[in-house]
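As structure tokens, the structure follows; a few thoughts come after it.
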Amino acid sequence: MANKPSAEELKKNLSEMQFYVTQNHGTEPPFTGRLLHNKRDGVYHCLICDAPLFHSQTKYDSGCGWPSFYEPVSEESIRYIKDLSHGMQRIEIRCGNCDAHLGHVFPDGPQPTGERYCVNSASLRFTDGENGEEING
């Protein structure tokens with residue numbers, strides 16, 4: 001795991017929602033994320049450590065209210081944790097580099113993987129493939 005900034009540094013540099021989601025395993029309200037409707041070509045990175053997580057070509061509209069992807073950039077980019085909270089059985093996804101909470105993965109996505117990586121915008125930074133512009137979720 002990468003060296004992660006201290007909680008004080010993160011609180012100073014992140015919005016309340018970004019801190020809540022990435023550090024406290026929170027979930028942003030559905031249909032509110034800044035990157036939900038982003039359709040530009042580029043790469044979605046971890047907001048905390050900037051590790052690449054998802055290519056825009058794997059993003060799709062699942063209708064669930066959070067950015068959805070069917071595949072990460074690599075197996076190493078995501079860490080999978082069994083999550084039994086809230087009376088449900090789910091698989092939590094975290095950044096494979098810094099362990100920031102991203103969201104959950106579900107087995108109801110499109111082909112070719114059949115998986116839906118349901119990710120909080122607040123855990124992501126998008127880098128535009130054409131002009132390099134960065135947008136924090």
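Cβ coordinates are placed from backbone N, Cα and C, and glycine is handled just like the others.
Taken together, the residues of the domain 'MsrB' (7-129) have an average pLDDT of 96. The domain 'MsrB' annotation in Swiss-Prot covers 7-129.
Quoted from Swiss-Prot, the note attached to the mutagenesis of Cys46 to Asp states: Loss of activity; when associated with S-49; S-95 and S-98. Under the three-state DSSP scheme, Cys46 (mutagenesis position) falls in the strand class.
Around Cys95 (mutagenesis position), the same-chain residues six or more apart in sequence whose CB sits under 8 Å from its CB are Cys46, Ile48, Cys49, Ala51, Leu53, Ser77, Ile78, Arg79, Leu102, Ser123, listed in sequence order. Feature annotation from Swiss-Prot assigns Zn(2+) binding site to Cys46, Cys49, Cys95, Cys98; the stated evidence is sequence analysis.
Every protein chain considered, the tally of other Cβ atoms within 10 Å of the Cβ of Cys49 (mutagenesis position) stands at 18. Swiss-Prot gives this note for the published mutagenesis Cys49 to Ser: Loss of activity; when associated with S-46; S-95 and S-98.
Quoted from Swiss-Prot, the note on mutagenesis experiment Cys95 to Ser is: Loss of activity; when associated with S-46; S-49 and S-98. In the three-state DSSP scheme, Cys95 (mutagenesis position) falls into the strand class.
For the mutagenesis of Cys98 to Ser, Swiss-Prot gives this note: Loss of activity; when associated with S-46; S-49 and S-95. The structure shown keeps the original residue.
Under the heading active site, nucleophile, Swiss-Prot lists Cys118. Cys118 (active site, nucleophile) falls within a strand when secondary structure is assigned with DSSP.
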Which of Cys46, Cys98, Cys118, the listed recorded positions, has fewest other Cβ atoms within 10 Å: Cys98
Cys98 (mutagenesis position) and Cys118 (active site, nucleophile), distance between Cα atoms, whole Å: 19
